[in-house]
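Straight from Swiss-Prot, the features:
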- 3-69: NAD(+) binding site (BINDING)
- ASN149: substrate binding site (BINDING)
- CYS171, HIS201: Mn(2+) binding site (BINDING)
- HIS172: active site, proton donor (ACT_SITE)
- GLU173 to Ser: Loss of catalytic activity (MUTAGEN)
- ILE174 to Val: No effect on catalytic activity (MUTAGEN)
Amino acid sequence: MATKIVLVGAGSAQFGYGTLGDIFQSRALYGSEIILHDINPVALAVTEKTAKDFLAKEDLPFIVSATTDRRTALRGAEFVIISIEVGDRFALWDLDWQIPQQYGIQQVYGENGGPGGLFHSLRIIPPILDICADVADICPDAWIFNYSNPMSRICTTVHRRFPELNFVGMCHEIASLERYLPEMLNTSFDNLSLRAGGLNHFSVLLDARYKDSGKDAYADVRAKAPDYFASLPGYSDILAYTRQHGKLVDTEGSTERHALGGKDSSYPWADRTLFKEILEKFHCMPITVDSHFGEYISWAGEVSDHRGILDFYTFYRNYLGGVQPKIELKLKERVVSIMEGILTDSGYEEAAVNIPNRGFIKQLPEFIAVEVPAIIDRKGVHGIQVDIPPGIGGLLSNQIAIHDLTAEAIIAGSRDLVIQALLVDSVNNQCRAIPELVDVMISRQQPWLNYLK
């Protein structure tokens, strides 16, 4: 029988087209049945037509259909891929940033950590739990892959509510290592053995070795990273180029320097001034930039590249939304590799998945979802234990109670636990104003937060 794959949120052209292209190029998934699902029938119909036209043009034997009925879509599913957002993403994100700011709370980014990350979680996790409830009822053995953020809070809450489900979080930040390290170390990516780990958007490179010699490569990373990243262009440079030339910069599969014709950044350590502090003081290289890593650290506001973060937000909101995605027969995300690994019992090592901590990071409890490498075979996704240095472990440990209280607040629908989740978060520097802040957020985001009592 053909493998059945369900895409939840397929009305999003960026998610739908990109994932379809990944699937269509796969030999192991050749001839699969793909069910597109979205609550927006107009957007869903566009994705369906585009997919069918592409299959006809390329003469590929995949079966594609679409439905707005989720339970119908899930019947017989072996794999379910989720990428959803609720409401007007940017309007709600602005509230997540601006309202806490009115109460004296400064945030680096406000999407996945801090107060913004909490309210984002409170909105998006309930509908994901609804999806998971249907999976548990209709296709409980299916593997579920999630691309939605805030990743670690979503995965933690889902596994608390549905511990029996095969739910895996996927993020592409790990791909930064493939973009930068070969150029930095003057070797091919295939010659590097790498391990990274932590929490989603809060992970660091832990080990690096040259395969041909077996020698430690991390010493070279620490020695060469300062000069390399100090001159690497960032989003301020990309935004300026886009405004000047009226076209987007394509950094997929290459560095920003190559995309901008070999130019250096207009200022040092673009997007990475917090990154620089972590590298210098903790001797570990983050696998992401300040906008993500800084969301979880109370002192990040002092040292983050705010110019780069604001320019990234502007670029993301004003330019990326206008890009017309297309279906291409090339692998862009790693979820297809995992599905292939399960179907073929390959036993390959996947660089990063978000799964419950089953002793993979000793400084963290079992309930929290961690980002670690994993072995993929016919039995599924098996995390690999990693050694986290004490200092990084301390930063990660600050998230334990936040994730615990976020999950409990959502499952119980508890306003009091939301207040507590804010009060244990070191990004928050307020106390008496927090109950009022929570009430204002519930009022302003009533369609999504009215379950909190």
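Placement of Cβ uses the backbone N, Cα and C atoms for every residue, glycine included.
Don't look for the substitutions in this one, it keeps the originals.
Features per Swiss-Prot, on structure.
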| residue | record | Cβ neighbours (10 Å) |
| --- | --- | --- |
| SER12 | NAD(+) binding site | 21 |
| TYR30 | NAD(+) binding site | 14 |
| ILE39 | NAD(+) binding site | 14 |
| GLU48 | NAD(+) binding site | 20 |
| LYS57 | NAD(+) binding site | 9 |
| ASN149 | substrate binding site | 21 |
| CYS171 | Mn(2+) binding site | 23 |
| HIS172 | active site, proton donor | 11 |
| ILE174 | mutagenesis position | 22 |
| HIS201 | Mn(2+) binding site | 27 |
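Here the Cβ of GLY21 (NAD(+) binding site) has 21 other Cβ atoms within 10 Å, regardless of which shown protein chain they belong to. Annotation for GLU173 (mutagenesis position): same-chain Cβ neighbours under 8 Å, separated by at least 6 residues, are ASN200, HIS201, SER203, ILE287, THR288, HIS292, ALA352. Looking at THR3, ALA66, the binding-site residues in this record, the fewest other C-beta atoms within 10 angstroms of the C-beta turn up around THR3. In this structure the alpha carbons, written CA, of GLU48 (NAD(+) binding site) and ASN149 (substrate binding site) are 25 Å apart. GLY21 (NAD(+) binding site) falls within a helix when secondary structure is assigned with DSSP. DSSP classifies ALA66 (NAD(+) binding site) as strand under the three-state reduction.
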